[in-house]
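Quoting Swiss-Prot on the mutagenesis of VAL69 to Asp: Impairs polymerase activity under microtubule stress. For ARG116 to Ala, Swiss-Prot lists a mutagenesis experiment annotated as follows: Decreases interaction with tubulin heterodimer. Record note (Swiss-Prot), mutagenesis LYS151 to Ala: Disrupts interaction with tubulin heterodimer. The unchanged residue is displayed. Swiss-Prot documents ARG200 to Ala as a published mutagenesis change and attaches the note No effect on polymerase activity under normal conditions but impairs polymerase activity under microtubule stress. According to Swiss-Prot, the mutagenesis experiment TRP341 to Ala carries the annotation: Disrupts interaction with tubulin heterodimer. Impairs polymerase activity under microtubule stress. For ARG519 to Ala, Swiss-Prot lists a mutagenesis experiment annotated as follows: Disrupts interaction with tubulin heterodimer. No effect on polymerase activity under normal conditions but impairs polymerase activity under microtubule stress.
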Amino acid sequence: MSGEEEVDYTTLPLEERLTYKLWKARLEAYKELNQLFRNSVGDISRDDNIQIYWRDPTLFAQYITDSNVVAQEQAIVALNSLIDAFASSSLKNAHNITLISTWTPLLVEKGLTSSRATTKTQSMSCILSLCGLDTSITQSVELVIPFFEKKLPKLIAAAANCVYELMAAFGLTNVNVQTFLPELLKHVPQLAGHGDRNVRSQTMNLIVEIYKVTGNNSDLLEEILFKKLKPIQVKDLHKLFAKVGDEPSSSKMLFEWEKRELEKKRSQEEEARKRKSILSNDEGEYQIDKDGDTLMGMETDMPPSKQQSGVQIDTFSMLPEETILDKLPKDFQERITSSKWKDRVEALEEFWDSVLSQTKKLKSTSQNYSNLLGIYGHIIQKDANIQAVALAAQSVELICDKLKTPGFSKDYVSLVFTPLLDRTKEKKPSVIEAIRKALLTICKYYDPLASSGRNEDMLKDILEHMKHKTPQIRMECTQLFNASMKEEKDGYSTLQRYLKDEVVPIVIQIVNDTQPAIRTIGFESFAILIKIFGMNTFVKTLEHLDNLKRKKIEETVKTLPNFSIASGSTHSTIETNKQTGPMENKFLLKKSSVLPSKRVASSPLRNDNKSKVNPIGSVASASKPSMVAANNKSRVLLTSKSLATPKNVVANSTDKNEKLIEEYKYRLQKLQNDEMIWTKERQSLLEKMNNTENYKIEMIKENEMLREQLKEAQSKLNEKNIQLRSKEIDVNKLSDRVLSLENELRNMEIELDRNKKRNDTNLQSMGTISSYSIPSSTVSSNYGVKSLSSALPFKEEEDVRRKEDVNYERRSSESIGDLPHRVNSLNIRPYRKNGTGVSSVSDDLDIDFNDSFASEESYKRAAAVTSTLKARIEKMKAKSRREGTTRT
């Protein structure tokens, strides 16, 4: 064995053993660290040897990724002990964020995927403890989500299980669900369709946990997730949801900041309990809150509010915005205004089927729907085709519901609300149902009875149509009015202002209508008013109705639920008075004044001369100490609001003071309402200004971008024009060249024809001369191509022939431009030699033209030259065409 292997690693210091090459040495070092952390829980702030592992997360980042699985397991156990030791004293700061971002991904990748059960359990415990140092699970989940894109199924399943455990342990406390859930659910369909069964199983568990922590909100999952899953998976999820029940998920763990707040709250409550227990004779029997109210057996150590109910999520705000104005069908404007009803209906159906029905949320910013809603309003009000009216009403309802407020502005309401009221005259069920839904949807977002009074114009339109001459319109508008009163949750101050002069007279007309169906709706309307304002308000009005109608109204009143303003308790009446106008205050004060008077009159000690009223309002007698003790005991059972001094109330209960108080309350309430209205208007104006400025900036940027694009397009166009001109010049040159070549060819052909004719003429003339003896001066040695002098001597004639042959050979290699000259220079010289080898003139004169050998040879030679010329001309043409094609 070598010297290095014989070293006893147990003698090495801890720092060296933590990085020693033998895994057993590292294992023992990790165990020693774990024991050190456990023994130093109460004194970790003073021990620098422990602080270094907390301050430098890279140390344990190396330990928990140990190559040996046994040593790695012990390193993760030591890390868990380290986190437990520092968790209680660790405050929320950037260092905690560094620890989480450094250790969590390593624990997921190396710990949760381990084959050892203890390693996986301890890794999950470390991840949860690290998340407890944060304020929410957002960062931890964001660190785990990238593992969903990995290829290893074991790692993907571990990541899905990690997110599930985080949500089950901490819930959605301090989580911005509007951004958190869409980012998480974006990866779920891919995981649900994974090829590995374990991944799919963990994904289903994660979906069920999301359902639980969102307060059993299945609508959220249906809108965002279910359409991306397989039908069988959706069916299985519904079965799992049914097993969960109606109880929302409760968190198992608390963040460290929650633990500190809960401990602080408990200590404060304990101090308050000790400080205020002296108010009771039986010390410690009752608990009193900070307002002095008695706590009747309430638990002070209640869990956080997050464990009491699920998170309320606005599903609509999480949906992606879509645009529809850029998806209008082709020629929509022309087709929708066509005189043919089929064209109008087809345009509406095409837009509804392809765009509107598929839309989940409409974009409101930088989109103007006035033109589209104006078209729908015109169709609803004027179109004779009820199918087009129904489609337009459905479209209006969907646009209103997908824009909501403030996207569906009051300007849009004015375009469609009155046309819808006018068209309630339709009796076909499908049409009138579409109109009803559209009206109810608009009133859902713009309540005609809102206490702010901004929608009083809508209330006036409804009341005006309740007096319409058409019975169907009266009935439908009365039903809409009843629905608005039933759904009102903001008080009835607006209805109170219109009650005496407009609402009651119109309702009386409806009650006295000639048609039974309309009267029944009128009875319901009157009954709702009685439920809201009380029977005493309408005593005189009911006297003008016959007994049968009064009976019908009373029966209807019994079937209706109670409304907030009609509540009989003094507390609810006082709370309602804070939100109502002066007329409501008078009415409610008159009703609520009965209760105190009865309590005073029913007291058995009222007529006792020895009795007296104590400052807290309870009646006591000096001769009955037991009664005094009972009253002293009952003091703590009264709330602080009931401890007002009745002497002041009785002394200031004159009619004059009541009127002044009511007047002051009315003025104060009016000023408060005006202030609220002005504040809202100011905010809306500021928002509009900001939106206008933003829109202006966007338009300026877009304008600059378009200008740059225009400049680029112009420069490209100029370049293309220059290239086009150059191409045109090249084409013109090539065309001219082709024309010149064609002319040359044509001239050559003409010259060849001439030469041929000349040869034929010479042959004929020589045939005539053959029978005669011709003088040498008149004999031509050329057969039609070129004439020679008859007086040439033999030597000169031979020299001329030699020169002409040389010239012919030289010219045969010249360019095609010399073709006419070369054709003219062609010579045919047939001659015969005598015995001495010299041709004489007499021999030429004695030519036997019956022997056609010489003429045939000359003709063949001319034909060969002609064919050669034609072949060269064709090659020249082909070459010119190729050059023209290449240039183009």
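Glycine is treated like the rest: Cβ placed from N, Cα and C.
Here the features listed in Swiss-Prot are painted onto the structure.
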{"residue": "VAL69", "record": "mutagenesis position", "Cβ within 10 Å": "13"}
{"residue": "ARG116", "record": "mutagenesis position", "Cβ within 10 Å": "15"}
{"residue": "LYS151", "record": "mutagenesis position", "Cβ within 10 Å": "6"}
{"residue": "ARG200", "record": "mutagenesis position", "Cβ within 10 Å": "18"}
{"residue": "TRP341", "record": "mutagenesis position", "Cβ within 10 Å": "13"}
{"residue": "ARG519", "record": "mutagenesis position", "Cβ within 10 Å": "17"}
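Put simply, ARG200 is the one of the mutagenesis positions VAL69, ARG116, ARG200, TRP341 whose Cα lies nearest to the Cα of LYS151 (mutagenesis position). The separation of ARG116 (mutagenesis position) from VAL69 (mutagenesis position), Cα to Cα, is 8 Å. Of all the mutagenesis positions in the list ARG116, ARG200, TRP341, the shortest Cα-Cα distance to ARG519 (mutagenesis position) is found for TRP341.
Under the three-state DSSP scheme, LYS151 (mutagenesis position) falls in the coil class. Each residue contributes its Cα atom, and for ARG116 (mutagenesis position) and TRP341 (mutagenesis position) those atoms are 74 Å apart.
Calculated from their C-alpha atoms, the gap between ARG200 (mutagenesis position) and TRP341 (mutagenesis position) amounts to 52 Å.
In the three-state DSSP reading, ARG116 (mutagenesis position) counts as coil.
Under the DSSP three-state reduction, ARG519 (mutagenesis position) is assigned to helix.
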